[in-house]
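Reading through the structure tokens given below for one structure.
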Amino acid sequence: MASSSCLWLLALAFLLGSCASLALGHLDPPAPLPLVIWHGMGDSCCNPLSMGAIKKMVEKKIPGIHVLSLEIGKTLREDVENSFFLNVNSQVTTVCQILAKDPKLQQGYNAMGFSQGGQFLRAVAQRCPSPPMVNLISVGGQHQGVFGLPRCPGESSHICDFIRKTLNAGAYNKAIQERLVQAEYWHDPIREDIYRNHSIFLADINQERGVNESYKKNLMALKKFVMVKFLNDTIVDPVDSEWFGFYRSGQAKETIPLQESTLYTQDRLGLKAMDKAGQLVFLALEGDHLQLSEEWFYAHIIPFLE
């Protein structure tokens, strides 16, 4: 009988101690949300000078975070090549499958896309709501596409020469649309009808041919959609595309901001509602394409990942 009383007292003491710990906040802090990264044109998941460095910066400021830098292909070389020549819709489908199978992402994740990876991850948010994306950070992404020839010096320059010639020959040719990544977000403001009818990727995710309510609902589920624009960008044309702006239809000189576009005024994608609710964040910094300092990154990007 005495033994039972002792056990009861021990159990009571443990319970009271647990309650006291709860009251005093002696709980392990929740694990940080995982981060998914998608690199840009001519880059790879793990280049130590680009995405590898970004991964280390995030891990330095957020200990214990799970960072998945997407590799599209079986090798780093294939990853780079696929950023030019693998159908974007196929890439998005593959990424959705990768995310759905990752047990560490099932409670939600943040996403950060660099250059074209920004609009590709937006497509993931719109098409694949499970697991849920919480914050989307687009660093130099081209959300209204481009109408200028890509400049990429160094090892990929010969590939860009080929792309220039191909886009000039016919960006909306069916075979080119199916096989050339940059053609899939090529947006010709002078021939909007041709773009609208023949773009197999950008025109779809931007609701150009009709309103897919699930796209709208899924994008609006984001907590924050952060867009970073590089004010001295020499690669993206027009630069305003990084904030969802673009050329006024019918010409290629004057640009209009997102808020004056049909996409916004008709709220075809939910961006107007998101803007009014404070879900859209527009950040700008001096510098060329993807040129940002550690200090700027820590001050302006890390808060959305913590």
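All residue numbers here begin at 1 and follow the chain in the order shown.
Glycine residues also receive a Cβ, built from the backbone N, Cα and C atoms like all the rest.
Those substitutions? Not in this structure, it's all original residues.
Summarising the annotation, Swiss-Prot assigns active site to Ser115 (among others) and lists experimental evidence as the type of evidence. With a cut-off of 8 Å between CB atoms and residues at least 6 apart in sequence, the same chain places His39, Gly40, Met41, Asp43, Val139, Gly140, Gly141, Gln142, Ile235, Val236, His289, Leu290 near Ser115 (active site), listed in sequence order.
The active site feature in Swiss-Prot is assigned to Asp233 (among others); the stated evidence is experimental evidence. Its Cβ placed at the centre, Asp233 (active site) has 20 other Cβ atoms within 10 Å.
When Cβ atoms from all protein chains are considered, those within 10 Å of His289 (active site) total 20, not counting its own. The active site annotation in Swiss-Prot covers His289 (among others) and is backed by experimental evidence.
Annotation of the natural variant Ile72 to Phe in Swiss-Prot: In clone BOVPTT-25. For Ile72 (variant position), applying a Cβ distance below 8 Å and a minimum sequence separation of six or more within one chain yields Cys45, Glu78, Asp79, Asn82, Ser83, Leu86, Gln91, Thr94, Val95.
Secondary structure at His289 (active site), as computed by DSSP, is coil. Mapped onto three states, the DSSP output places Asp233 (active site) in coil.
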